[in-house]
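Read through the structure below, which is laid out as structure tokens, and then see the notes.
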Amino acid sequence: MAPKPKPWVQTEGPEKKKGRQAGREEDPFRSTAEALKAIPAEKRIIRVDPTCPLSSNPGTQVYEDYNCTLNQTNIENNNNKFYIIQLLQDSNRFFTCWNRWGRVGEVGQSKINHFTRLEDAKKDFEKKFREKTKNNWAERDHFVSHPGKYTLIEVQAEDEAQEAVVKVDRGPVRTVTKRVQPCSLDPATQKLITNIFSKEMFKNTMALMDLDVKKMPLGKLSKQQIARGFEALEALEEALKGPTDGGQSLEELSSHFYTVIPHNFGHSQPPPINSPELLQAKKDMLLVLADIELAQALQAVSEQEKTVEEVPHPLDRDYQLLKCQLQLLDSGAPEYKVIQTYLEQTGSNHRCPTLQHIWKVNQEGEEDRFQAHSKLGNRKLLWHGTNMAVVAAILTSGLRIMPHSGGRVGKGIYFASENSKSAGYVIGMKCGAHHVGYMFLGEVALGREHHINTDNPSLKSPPPGFDSVIARGHTEPDPTQDTELELDGQQVVVPQGQPVPCPEFSSSTFSQSEYLIYQESQCRLRYLLEVHL
């Protein structure tokens, strides 16, 4: 197919970068933090600490809300420790104060005190809480962190068991055995839903980020606790810009962050967050945490208990929660062949991902948002690689503006025309003998492209008169091999050729091109690919 006419572009070298930034736009990092803070606190399910000897006694429970998990990290002294306090009550109205403490990631030591009077047990609990935090238990809703003391963190237990318990008037409690309906999804989609909602996958993702999964149990990641992590990083970001008189040191601020968001460093000293690169890594980590919370919250949607004998298959239920239609493409379909060629021609020469399945994606509400750009031309199908832990969140909410790749081209949504570029951001999971990952293809309304050849992390929008920013790399898929797909009446360019050198950008700081848009509505998810990495 003949090459397409080149869109009107402007190329900017390093000497023209300064002073070209458009007006201030909302910072996505801070907007995510504000959104988390606005969410009402979840109703807590409090369980007896599983390491407590009394936890196996069915009559033992936590008295009211007398339960707390405390954390303290001090980098200078290599402290990274927790303290758990619970007031327990058994069926005979005897009371127990359970204390457990130690280094994050370990079982630690414990102590148990028995009481016959509730008031004595309360006094013991409240005394220990004040001793460890310098706060009164009655004023815990207005908790203030103090240097050298523990900080109260919000952790939530997993949901109650899945079997339904139905109360019958004037009779004993009986359990209804539910008959699960057969799954209506095809086998490939069943596997997809299983993978993207896998608790083991979420757990492994958190462990890879050195997070202490015991302090952030799956199913109930505290939104408020994540929001406090955002606040701690904002303070670090300000401190990295330059020291202020009387301000806290980076070590102190880092210690506070690790206290708020518990990390498991084993016996290693927690590293101070003392560079923009480390700060960016922790920002990305919290954004992934927020997406894990979204996926987990979908599954925790409360349903009124019904005494019905049949219930939807769990995979059908999870699929419906996505509010996104996924249509598995036949391997003989023309668009399947086009996408397969796109993958194979632009994938890595050393280890190109092996295509397994393609789904056509139709996310609820995205079509209407995308319609706002119906008159914007120059549309291209582009790659977006991601962590499996955030696939469910993306299918539910679409691609959002998040810092990626160190923010080399500012705060926008990043795409690539070469699969090998986006594949570098794919984090998958082991499934049998294969390492499985997922990649998106999005239709991006590029409009007028503004080209750059050096980093510009301050960008929050294209220059006036432009709709997108392309960080041009040394190579680009051969434009003479491009083809088009018609998607909802729009012609969308799909590269089909191998990458070829771009002499005019041979001195670019980017080896491969990165495509940036700064409005979330300017792209639409079109395809989801399952690949073996």
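Cβ from N, Cα, C; glycine included.
What Swiss-Prot records for 59-150 is domain 'WGR'. Per-residue pLDDT, averaged over the domain 'WGR' (59-150), rounds to 91.
Listed in Swiss-Prot as a mutagenesis experiment, Tyr83 to Ala is described as follows: Does not affect activation by nicked DNA, while it prevents activation by a 3'-overhang substrate. Of all Cβ atoms in the shown protein chains, 20 besides its own fall within 10 Å of the Cβ of Tyr83 (mutagenesis position).
While the structure shown retains the original residue, Swiss-Prot records the mutagenesis experiment Trp101 to Leu with this note: Reduced activity on nicked DNA. Classification of Trp101 (mutagenesis position) by DSSP places it within a strand. Every protein chain shown contributes to the tally, and the Cβ of Trp101 (mutagenesis position) ends up with 16 other Cβ atoms within 10 Å.
For Arg103 (mutagenesis position), applying a Cβ distance below 8 Å and a minimum sequence separation of six or more within one chain yields Asn80, Lys81, Phe82, His267. Here Swiss-Prot notes a mutagenesis experiment, Arg103 to Asn, with the remark: Abolished activation by nicked DNA.
Marked as domain 'PARP alpha-helical' by Swiss-Prot: 182-300.
Per Swiss-Prot, domain 'PARP catalytic' is recorded for 313-533.
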DSSP residue counts for the domain 'PARP alpha-helical' (182-300), split into helix, strand and coil: 74 helix, 2 strand, 43 coil
Residue pair Tyr83 (mutagenesis position), Trp101 (mutagenesis position) - Cα distance, angstrom, rounded: 4
